[in-house]
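The following features are taken from Swiss-Prot:
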BINDING   Cys75, Cys78, His91, His97  Zn(2+) 1 binding site
BINDING   Cys136, Cys139, His152, His158  Zn(2+) 2 binding site
MUTAGEN   His91 to Ala  No loss of dsRNA binding capacity. Binding capacity was reduced 40-60%; when associated with A-203. Binding capacity was reduced to 5-10%; when associated with A-152 and A-203. Loss of binding capacity; when associated with A-152; A-203 and A-257
MUTAGEN   His152 to Ala  No loss of dsRNA binding capacity. Loss of 40-60% dsRNA binding; when associated with A-203. Binding capacity was reduced to 5-10%; when associated with A-91 and A-203. Loss of binding capacity; when associated with A-91; A-203 and A-257
MUTAGEN   His203 to Ala  No loss of dsRNA binding capacity. Binding capacity was reduced 40-60%; when associated with A-91. Binding capacity was reduced to 5-10%; when associated with A-91 and A-152. Loss of binding capacity; when associated with A-91; A-152 and A-257
MUTAGEN   His257 to Ala  No loss of dsRNA binding capacity. Loss of 5-10 % dsRNA binding capacity; when associated with A-152 and A-203. Loss of binding capacity; when associated with A-91; A-152 and A-203
Amino acid sequence: MECPAPDATDAADPGEAGPYKGSEEPEGREPDGVRFDRERARRLWEAVSGAQPAGREEVEHMIQKNQCLFTSTQCKVCCAMLISESQKLAHYQSKKHANKVKRYLAIHGMETIKGDVKRLDSDQKSSRSKDKNHCCPICNMTFSSPAVAQSHYLGKTHAKSLKLKQQSTKGAALQQNREMLDPDKFCSLCHSTFNDPAMAQQHYMGKRHRKQETKLKLMAHYGRLADPAVSDLPAGKGYPCKTCKIVLNSIEQYQAHVSGFKHKNQSPKTLVTLGSQTPVQTQPTPKDSSTVQD
């Protein structure tokens, strides 16, 4: 469709796109000579799905990717003539243009894109099956047909390679377990791994490990060594009291809490005397079960 240049009376104000002479082209109709294929739908969707173009470079990039619809002098979607550089920039950055492009895409492009998305999902599922019928990554073999592939997967060669791979995986897991038991490679207290003994020694002399050791000794002193939450809690994450369901931020806070009246009256517990270290069972006094941090 050829669109005449605007008359002097039709020229737009600065910053506005000049309209075609006459009414705008109906939105449901594609511009003449434009075939709306999948690739064009994708490019146009990318152009309007994000933020509006800001600045000359983004506008030029949008025009370059969608030359079938946008040029420096004409917007076929809005049926507008752009008679100056300022009008071109103002038009392509306007909300009115963006809204018309979205409506245009909804009419001509969304069905195309939706169809592509559905096909992509089914294609991905079928491609895995096709890949399996084309090659075996375990045995590093390729097949000329699905029948040859099926014969391979049922054969002794594939079964042997699969068994070796499984054994290798198990061996790697056992090696990892052995490394976790080696203090020069893994610290079970801090859940840290080391590449060499020097790195391990540096860790064991560091503040983080010492803090975890102090935490563990403190819990043991107050009869909390059997609490799994203590050893599972990462270093630097506080000092938990499962009885009161709170976490203290420092050793001093924890000591003050477990020595306090509120903690002692939550449930029966063991008090350790400083002289004999003999545990003595005490019974709680009647108290509200609500938990309040000291």
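Note that Cβ sites are derived from N, Cα and C of the backbone, with glycine treated the same way.
Considering only the recorded positions Cys75, Cys78, His203, no residue lies within 10 A of His152 (mutagenesis position) on a C-alpha to C-alpha basis. Comparing Cβ neighbour counts within 10 Å across the binding-site residues Cys75, Cys136, Cys139, the minimum falls on Cys139. Cβ neighbours of His203 (mutagenesis position) (same chain, under 8 Å, six or more residues apart in sequence): Cys187, Cys190, Ser192, Phe194, His209. Using CA atoms as reference points, the recorded positions His91, Cys136, Cys139, His257 were checked against Cys75 (Zn(2+) 1 binding site), and the closest is His91. Taking the Cβ of His158 (Zn(2+) 2 binding site) as centre and 10 Å as the limit, one finds 17 other Cβ atoms among all the protein chains shown.
For His152 (mutagenesis position), the count of additional Cβ atoms within 10 Å of its Cβ stands at 16 [all protein chains shown]. Secondary structure at His91 (mutagenesis position), taken from DSSP and collapsed to helix, strand or coil, is helix. Put simply, Cys136 (Zn(2+) 2 binding site) is 62 Å from His257 (mutagenesis position) when counted between their Cα atoms. Secondary structure at Cys75 (Zn(2+) 1 binding site), taken from DSSP and collapsed to helix, strand or coil, is strand.
Reported as a whole number, the C-alpha separation between His91 (mutagenesis position) and His158 (Zn(2+) 2 binding site) equals 64 Å. The Cβ of Cys78 (Zn(2+) 1 binding site) has 25 neighbouring Cβ atoms from other residues within 10 Å, across all protein chains displayed. Here the C-alpha separation of Cys139 (Zn(2+) 2 binding site) and His97 (Zn(2+) 1 binding site) works out to 57 Å. On a Cα basis, His158 (Zn(2+) 2 binding site) lies 62 Å away from Cys78 (Zn(2+) 1 binding site). Cα to Cα, His158 (Zn(2+) 2 binding site) and His97 (Zn(2+) 1 binding site) are separated by 60 Å.
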